[in-house]
Amino acid sequence: MFSKKKKKPLISMPSNFEHRVHTGFDKRENKYVGLPLQWASIVGNNQILKSSNRPLPLVDPSEITPTEILDLKTIVRPHHNNNKADTTSLNSSSTMMMGSMAPMNPMAPGAHPMMSHGPGMMMPPETGGIVLPKTSHVARSNSLRSSSPPRVRRVANVPPSVPEEEGPPAAGTPGVGGASSGGFKPPGAHPSLLYNSQHAHANGATGPLAVRTDQTNLQQYRSNLAPPSGGSMPQQQQTSPVGSVASGTRSNHSHTNNGNSGGSYPPMYPTSHQQQQQQQQQAKQGGDQNQNPLHPHAHPHPHHHQHLAKSASRASSSSGGASSAAQQASGASGGAAGQPKQDQRLTHEQFRAALQMVVSAGDPRENLDHFNKIGEGSTGTVCIATDKSTGRQVAVKKMDLRKQQRRELLFNEVVIMRDYHHPNIVETYSSFLVNDELWVVMEYLEGGALTDIVTHSRMDEEQIATVCKQCLKALAYLHSQGVIHRDIKSDSILLAADGRVKLSDFGFCAQVSQELPKRKSLVGTPYWMSPEVISRLPYGPEVDIWSLGIMVIEMVDGEPPFFNEPPLQAMRRIRDMQPPNLKNAHKVSPRLQSFLDRMLVRDPAQRATAAELLAHPFLRQAGPPSLLVPLMRNARHHP
């Protein structure tokens with residue numbers, strides 16, 4: 001009748017805790033002090049972010065898109081399980097959930113957008129609200145950066161890049177949520193990003209209890225990927241896709257969880273100890289998986305130098321190899337998180353060696369002079385210079401390897417624009433490593449970004465059609481090669497002096513193929529994101545079409561829909577509401593409205609492709625590029 005009161009479990013204090021970095025805020029100067037070098041250009045002190053009134057792209061580094069559909073096996077354990085068995089099963093599960101940044105074919109590298117910690121992921125539509133991790137700022141140069149919530153109207157704090165997770169083989173499979181990237185998560189943890197304070201963690205046991213808890217959570221979360229009809233995905237043989245871990249440090253912000261239901265767990269970052277274990281596992285596994293992806297049970301190879309050199313040599317011959325080298329360099333750096341400083345320096349040299357295999361040899365300063373800085377972003381600076389041999393002006397993008405949140409994304413800057421040539425894509429001439437900086441030499445487009453035009457001018461339909469036609473030609477080419485841009489907006493469209501339109505900023509692009517037909521990362525700039533990206537549903541090249549439709553609204557109304565609202569609220573509206581309408585709908589022709597309606601379709605399967613849109617009657621109004629020259633002149637006269 002009277003049961004004995006159970007004794008409360010004893011919970012120890014964190015062990016081996018180290019307070020390595022302390023960051024404060026100077027109220028007098030209104031800036032952060034004591035920021036780590038990685039964050040110095042991201043939070044608080046970035047003059048570019050202060051002066052810019054444009055929203056910033058984001059990538060959410062909490063998830064990675066696995067390359068194959070894998071169901072977690074049901075594991076039945078007796079109470080006397082030993083640590084070894086549990087640890088083995090956990091490693092297997094962690095391996096299954098790791099994502100691949102490398103493309104599945106040699107056409108081009110998959111761009112894996114994880115650059116920083118930022119505002120965040122969305123909860124699946126069934127669970128109610130969108131939950132953003134820490135606010136993220138990404139400059140126009142395609143880098144995610146995090147900072148405080150938006151204070152300026154046009155500065156968007158957007159969710160960080162969500163590592164890619166696996167998409168169902170069928171395009172219509174409405175899987176929601178993402179697989180864990182291998183990190184330990186306590187009960188209730190969710191891979192989505194949140195405003196989340198980093199908690200101290202015990203140096204921790206990997207015994208049966210910890211493993212069983214994590215395994216159970218993985219199984220519970222994996223169940224969210226099943227179609228809503230209740231049918232389970234067919235079981236497939238377990239494989240181990242190549243993984244890459246987000247190495248960027250995440251900023252510490254407290255958060256409030258709102259509206260989690262339906263079995264979804266509130267997102268949570270792995271603790272520092274969890275990250276170290278996760279990174280060490282992936283660093284060990286990454287080498288053999290890159291070499292032999294068809295044999296998932298290959299044993300990890302201890303010699304990272306040899307694997308790095310091999311993968312780097314492959315990188316010089318194909319873009320897929322470049323991404324592979326980037327992964328291994330990233331994995332090595334992740335594994336060195338808890339190691340001495342000497343190992344960290346070695347990791348930097350490994351990454352630099354891998355990048356050196358992709359870029360051109362030599363020093364560009366021997367052929368370039370008269371450097372003049374014209375811009376700065378969160379990933380680096382942009383200068384114009386003169387080529388001594390030809391006398392032409394070129395643009396030089398300089399990116400410091402040590403200041404990148406996701407330095408493997410630098411491979412996209414080199415490989416994508418190098419391997420894909422099209423009249424409407426910015427031409428890259430060469431790339432170099434100068435000390436610890438990556439220099440990308442590309443054509444200089446005097447006309448600037450389309451943003452200057454849509455902000456200061458009003459475009460007529462003939463000019464809008466001219467821009468759209470050239471953009472669609474570039475997108476049709478990229479999509480035919482399996483490349484998704486994922487950050488289409490006016491900031492990514494550059495104009496030459498004669499009015500030619502060119503697509504730029506490929507730092508967030510991704511590769512799809514028959515083996516990996518869909519992506520699920522939360523990547524892009526909030527106001528231009530498609531509903532399926534925000535909802536974390538599998539998506540393909542059709543997301544670029546939605547973003548282009550939003551850019552058309554930009555050209556008509558001067559800004560994208562919901563631009564006066566915070567990014568989180570705008571994303572929620574895009575996810576839950578009908579496609580946005582033009583403010584000045586009464587001023588546009590039925591042809592333009594029909595053209596827009598073909599792009600802003602909530603169902604990706606019903607959305608027009610780039611090739612289909614090129615045949616739309618509205619584009620018959622397109623004229624020569626010279627139609628845009630007066631708009632560029634008008635934009636130059638505005639500050």
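Each Cβ is built from the backbone N, Cα and C atoms, and glycine gets one as well.
The feature domain 'CRIB' is assigned by Swiss-Prot to 11-24. Swiss-Prot documents HIS19 to Leu as a published mutagenesis change and attaches the note Inhibits binding to Cdc42; when associated with L-22. Here the residue is the original one, but Swiss-Prot notes a mutagenesis experiment at this spot, HIS22 to Leu: Inhibits binding to Cdc42; when associated with L-19. Under the heading domain 'Protein kinase', Swiss-Prot lists 368-619, citing sequence analysis as support. Feature annotation from Swiss-Prot assigns ATP binding site to ILE374, GLY375, GLU376, GLY377, SER378, THR379, GLY380, THR381, VAL382, LYS397; the stated evidence is similarity to another entry. Among the features that Swiss-Prot reports, active site, proton acceptor is placed at ASP487, with the record citing similarity to another entry. Here Swiss-Prot notes a mutagenesis experiment, THR525 to Ala, with the remark: Strongly reduces autophosphorylation and substrate phosphorylation.
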Distance, GLY380 (ATP binding site) to HIS22 (mutagenesis position) (CA atoms, angstrom): 25
HIS19, GLY380, VAL382 screened against the residue listed as 'active site, proton acceptor', Cα within 10 Å - retained recorded positions: none
Length of the line joining the Cα atoms of HIS19 (mutagenesis position) and ILE374 (ATP binding site), in Å: 40
Composition by DSSP (helix, strand, coil) of residues within the domain 'CRIB' (11-24): 0 helix, 1 strand, 13 coil
Largest tally of Cβ atoms lying within 10 Å of a Cβ, found at which of the recorded positions GLU376, ASP487: ASP487
Rounded Cα separation (Å) that holds between GLY380 (ATP binding site) and THR525 (mutagenesis position): 19
Within the predicted model, mean pLDDT of the domain 'Protein kinase' (368-619): 92
Among ILE374, VAL382, the most crowded of the binding-site residues [Cβ within 10 Å]: VAL382
DSSP three-state assignment (helix, strand or coil) for GLU376 (ATP binding site): strand
Fewest other C-beta atoms within 10 angstroms, as judged across HIS22, THR525, which are the mutagenesis positions: HIS22
THR525 (mutagenesis position) and GLU376 (ATP binding site), Cα-Cα, nearest whole angstrom: 19
